[in-house]
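Features of the protein shown, as given by Swiss-Prot:
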type     : residues      : note
MUTAGEN  : Arg18 to Ala  : Total loss of activity
MUTAGEN  : Asp22 to Ala  : 91% loss of activity
ACT_SITE : Glu148        : active site
MUTAGEN  : Glu153 to Ala : 32% loss of activity
ACT_SITE : Ser217        : active site
MUTAGEN  : Asp300 to Ala : 94% loss of activity
ACT_SITE : Asp300        : active site
ACT_SITE : His329        : active site
MUTAGEN  : Cys330 to Ala : 5% loss of activity
Amino acid sequence: MTVTSQVKPEDEMLNWGRLILDGVSYSDMVGARDRPKEITWFDYWMSLANEYEQEAERKVALGHDLSAGELLMSAALCAQYAQFLWFDERRQKGQARKVELYQKAAPLLSPPAERHELVVDGIPMPVYVRIPEGPGPHPAVIMLGGLESTKEESFQMENLVLDRGMATATFDGPGQGEMFEYKRIAGDYEKYTSAVVDLLTKLEAIRNDAIGVLGRSLGGNYALKSAACEPRLAACISWGGFSDLDYWDLETPLTKESWKYVSKVDTLEEARLHVHAALETRDVLSQIACPTYILHGVHDEVPLSFVDTVLELVPAEHLNLVVEKDGDHCCHNLGIRPRLEMADWLYDVLVAGKKVAPTMKGWPLNG
């Protein structure tokens, strides 16, 4: 028997902490919650994106480019969160609008985001690089999105890293954002991370010996595999990630539909088989040779067995494990503290060059 969720998508998957920490204003969230019944979730956010864009155009006319960039960034986030819950034409419409708005925002941001047009195996892969102020060369952090999150969503985390003297690079890989049209979710994401490393090592503003990777949610899975397979990476953060999808049965109905969508298959069983194979990392985790920070919330949908896997397979001398007893998925419910701690850890490793000692915080749970 097929069980269909009766919960609205915005109630099933919406995490207020995530959206607010990523830059969506509390007032906009309240507006979405309290919107008139005749206005859909999608239409509310797309209309709001238009309003932010219009205000940005007014700011440009007045010579206030910095404010315009912030407003366009807000517009892009509105388009992102309009579409990320759907698997029909709304997804494509919102995605295209988000890309358009972010392209407008990019040169107006502080620091600006420069778009580099890469091609990997014949597939176009735009990469945005932001360089911090001050003399270089600078360390850099490659940021990886998740199941429905894309490069534009990392803006606030980028800013924390940039403020600490590190450059950032963002892109969409297989099954994500701009690349989804060309390639479904696949088991070779590390190839695309390595292509970004190739790009960064050619930039005079970047320190070749201090490039790290940070991945959120599914991106945390990608970060672990990238660190295992790309020896040029000097640091790795898996932020609410996982090592495998053995826990498929624990996923929500909407998350399973999302896996099906990015797999470009017709049935949930086909999706399960595809992503289970594509996202397996346990065979390579022992190859990780750089400092690795893993953040996991006890109340995450990803089971605590992930922690056992990490402790068994990731070399102990490289591991910094943080388990938050009150944390949800990616610990979005804990405010900015976990993000600051990750940014500071990256600073210690990549900027200050500290030899971070292996640590375990919050584990074992009753320890």
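Residue positions begin at 1 at the first shown residue.
Using N, Cα and C of the backbone, Cβ positions are placed for all residues, glycine too.
At each noted site, the model still has the original residue.
Distribution of Swiss-Prot features across the structure.
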residue	record	Cβ contacts under 8 Å, 6 or more apart
Arg18	mutagenesis position	Cys330, His332
Asp22	mutagenesis position	Leu77, Glu153, Phe155, Gln156
Glu148	active site	Phe84, Leu85, Ser258
Ser217	active site	Gly146, Leu147, Ser149, Trp239, Gly240, Gly241, His329, Cys330
Asp300	mutagenesis position	Gly240, Gly327, Asp328, His329, Cys330
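All protein chains considered, the CB of Glu153 (mutagenesis position) has 26 other CB atoms within 10 Å. With the fewest other C-beta atoms within 10 Å around its C-beta, His329 stands out among the recorded positions His329, Cys330. Mapped onto three states, the DSSP output places Ser217 (active site) in coil. Under the three-state DSSP scheme, Glu153 (mutagenesis position) falls in the helix class.
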